[in-house]
Amino acid sequence: MSLSTIICIGMAGSGKTTFMQRLNSHLRAEKTPPYVINLDPAVLRVPYGANIDIRDSIKYKKVMENYQLGPNGAIVTSLNLFSTKIDQVIRLVEQKKDKFQNCIIDTPGQIECFVWSASGAIITESFASSFPTVIAYIVDTPRNSSPTTFMSNMLYACSILYKTKLPMIVVFNKTDVCKADFAKEWMTDFESFQAAIKEDQDLNGDNGLGSGYMSSLVNSMSLMLEEFYSQLDVVGVSSFTGDGFDEFMQCVDKKVDEYDQYYKQEREKALNLKKKKEEMRKQKSLNGLMKDLGLNEKSSAAASDNDSIDAISDLEEDANDGLVDRDEDEGVEREYTFPGEERTKGEVNENSAPDLQRRYQEAMQQVGKTASSETAENIAKYIRN
């Protein structure tokens, strides 16, 4: 069985790090210890042993001092620095894939620093292109007892799913404090969610959501997210007691199968399309360069000239084809003979035939004029092209 990657994402205070600790303990109890990676550079202490820890190579406070950044800017910069070595991280994980079945990754609590940053996309894409990857979106169940907060969390989960395009499991954490049954019901029953909105209005009066713009907006969003809910696996867990982690791992196995069946093919299509577009862009740039240099026009003009003429000497040879053959070549018996200079002054013989020399000279002048004219025209055409 190939190694699968679980990327844990959640808002600050959702219990993400505690979830990682309990998941690590659960898998070790099952005799399948995971390969653990910590990507939170600002955490002071992690309650689990990490095989790769971003804090070993990047000092968060030094980044703040050297680059004069605030907390969130330092987290983004730390992730940027770490992402430059992501190929080495992938290589290390690949070397251990025969010893581990799962790789679990903890991310910063400032969720936007990871999800919406370029470094977060690089890290996610690198793992997703090498291993079956699943997103575990951790939700604080007690905080989501309000319909407004619940809807906001679901919209955030939807945006993460759209951004990563990876299988997602919505994990309702802290079920030891508040059961997640109400959330599962809201996701599957629209009327139940409407009743919760009305109840919120009754409890909070004018501050509730039972009427007006907010009520209409929340109802519309719940209808819109109905298709989104159908693609999710939802599980309730308690990081404090350990309840629900068996169900969570079953969901992971299911999502890994979905990754191999659907997401992997879609990702390959997307990569091939991207590669094809890049090749087309390079070819277009090359054609533009050739056009700017004028190489295409010159080559096409030379090709057309080669089809019609090869050289100017060929024109002259073709023009000479119109010359009149000598009488000897034609086998005609000469009608007169003049010795010396008299060859050009003789009289016509007894048959009173036309002066053959005059006819010969006229023919030569006419043929020479025609050949020269054709040669001049062809030369002019060659120069113009």
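For all residues, glycine too, the Cβ spot is worked out from N, Cα and C.
Values in this document were obtained by computation on a predicted structure and should not be read as measured data.
Taken from Swiss-Prot, the feature GTP binding site applies to Gly13, Ser14, Gly15, Lys16, Thr17, Thr18, Asn173, Lys174, Thr175, Asp176, supported by similarity to another entry. In the three-state DSSP assignment, the secondary structure recorded for Asn173 (GTP binding site) is strand.
For the mutagenesis experiment Asp106 to Ala, the note given by Swiss-Prot reads: Impairs nuclear localization of RNAPII. Completely abolishes RNAPII binding. Counting every protein chain shown, 27 other Cβ atoms lie within 10 Å of the Cβ of Asp106 (mutagenesis position).
What Swiss-Prot says about the mutagenesis result for Gln110 to Leu is this: Impairs nuclear localization of RNAPII, but does not impair RNAPII binding. Sequence-distant neighbours of Gln110 (mutagenesis position): residues of the same chain at least 6 apart with a C-beta under 8 Å from its C-beta are Ala12, Pro71, Asn72, Ile75.
As a published mutagenesis entry, Glu112 to Lys appears in Swiss-Prot alongside the note: Impairs heterodimer formation with GPN2 and GPN3. In this structure, Glu112 (mutagenesis position) is part of a helix by DSSP. For Glu112 (mutagenesis position), the same-chain residues lying six or more positions away in sequence with a CB closer than 8 A to its CB are Asn72.
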Binding-site residues compared (Gly13, Gly15) - the one with the fewest other Cβ atoms within 10 Å:
Gly13
In whole Å, how far does the CA atom of Gly15 (GTP binding site) lie from that of Asp106 (mutagenesis position)?
11
Inter-residue C-alpha distance, Asp106 (mutagenesis position) and Asn173 (GTP binding site) (nearest angstrom):
15
Same-chain residues at least 6 apart in sequence whose Cβ lies under 8 Å from Thr17 (GTP binding site):
Asp40, Val43, Val46, Pro47, Asp106, Gly109
